[in-house]
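**Student:** Have a look at the structure that comes next, please.
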Amino acid sequence: MFADLDYDIEEDKLGIPTVPGKVTLQKDAQNLIGISIGGGAQYCPCLYIVQVFDNTPAALDGTVAAGDEITGVNGRSIKGKTKVEVAKMIQEVKGEVTIHYNKLQADPKQGMSLDIVLKKVKHRLVENMSSGTADALGLSRAILCNDGLVKRLEELERTAELYKGMTEHTKNLLRAFYELSQTHRAFGDVFSVIGVREPQPAASEAFVKFADAHRSIEKFGIRLLKTIKPMLTDLNTYLNKAIPDTRLTIKKYLDVKFEYLSYCLKVKEMDDEEYSCIALGEPLYRVSTGNYEYRLILRCRQEARARFSQMRKDVLEKMELLDQKHVQDIVFQLQRFVSTMSKYYNDCYAVLRDADVFPIEVDLAHTTLAYGPNQGGFTDGEDEEEEEEDGAAREVSKDARGATGPTDKGGSWCDS
């Protein structure tokens, strides 16, 4: 394509500087260094690295990256060669191979365009859609949309609801036990007063013993509250700190994942554009001027992928630790709860068993339960008050009649 031109096409570097260098890589057992190559004759004036594969000599060395231009292999220039020819040159070398390159000094912020931001929004929307809805709207779903970590996030939300329910139930239970302990304390005070005022020594001792039993139960209840209360603190720590921190980490991971998917989609679109122009036989400006825009997106995609991999690793580790803590913590808390409740009920049973003082014999007044013929019926204070009021009314009526005199046959009053 460029052979017909009488001049060289100037590269459009988009203001991105390059730094020359070289690196010697030791090939692996498959005679590979772990890079894929793009560009080259006849459509692009330069060859560049499209991708550096994981766990390969090039990736482990870390010198070259996606978007870097390859200028030579073992001191031999590759200008004007195709990517297939350059790949064969690298394969022909056994053992170590020296790659000459121009390092692309790209700033990832340059690749974060409005198009990438819109693609991130699209991926975020598609993430929460079903496959049928996405297909109906004509939205493509990336392969990482059905991410297992998203399901782990849903499980985390269910765990948070479980802990929230346990916390509320424990609070209500502790409140009920506190009120119950106050009731036992009131019982103890009442029976203690009765025992102190009881003149019969045996009955007094029985009432005091029964009062002490209720006061002991109140102490057992307070001890139960002090033992179970730290359980609320541990549950709240897990619910209000560990789970929100993990949830925030997963949200950061999703943001990085959507950014990586956006760059992948952008690379796919640019590849399709390039293939379409090649099929039509029309030169593409960015390709014929060094394809720097494409190489910038390749670099951004590689760095986004590195962040995505690291973030995914961190999230998986944090989720694993959180799951282990959940299993261990829930078992420990339930064991502490059950053992504390068991001890409380056993202690209460032992105290009440020792305080078996019934029936209690008490001395009542001799007239209280006397039903003989010489004894009148039992009257309480209200009946006595009513009798006194009736007697007073009769006295007043008698005095009134004596003062006014008798009545005549017609019922009218007459003077005496």
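Each Cβ is built from the backbone N, Cα and C atoms, and glycine gets one as well.
Feature table excerpt (Swiss-Prot):
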type	residues	note
DOMAIN	22-105	domain 'PDZ'
MUTAGEN	C44 to G	Decreased lipid membrane binding, but no effect on peptide ligand recognition
BINDING	C44, C46	Zn(2+) binding site
MUTAGEN	C46 to G	Decreased lipid membrane binding, but no effect on peptide ligand recognition
MUTAGEN	K79 to E	No effect on lipid membrane binding
MUTAGEN	K81 to E	No effect on lipid membrane binding
DOMAIN	144-357	domain 'AH'
MUTAGEN	W413 to A	Abolishes association with Arp2/3 complex and the inhibitory function on Arp2/3 complex-mediated actin nucleation
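Thinking about packing and proximity, how do these listed features fit into the structure?
**Tutor:** The average pLDDT the prediction assigns to the domain 'PDZ' (22-105) is 89.
In the three-state DSSP classification, C44 (mutagenesis position) falls within coil.
Its own atom aside, the Cβ of C44 (mutagenesis position) has 24 Cβ atoms within 10 angstroms in the protein chains shown.
The 10 Å shell around the Cβ of C46 (mutagenesis position) contains 20 further Cβ atoms across the protein chains shown.
Same-chain residues at least 6 positions away in sequence with a Cβ under 8 Å from that of K79 (mutagenesis position) are, in sequence order, T71.
In the three-state DSSP scheme, K81 (mutagenesis position) is classed as coil.
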**Student:** When you measure from the Cβ of K81 (mutagenesis position), how many other Cβ atoms are you left with inside 10 Å?
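**Tutor:** Step by step: centre on the Cβ of K81 (mutagenesis position), count other Cβ atoms within 10 Å, giving 18.
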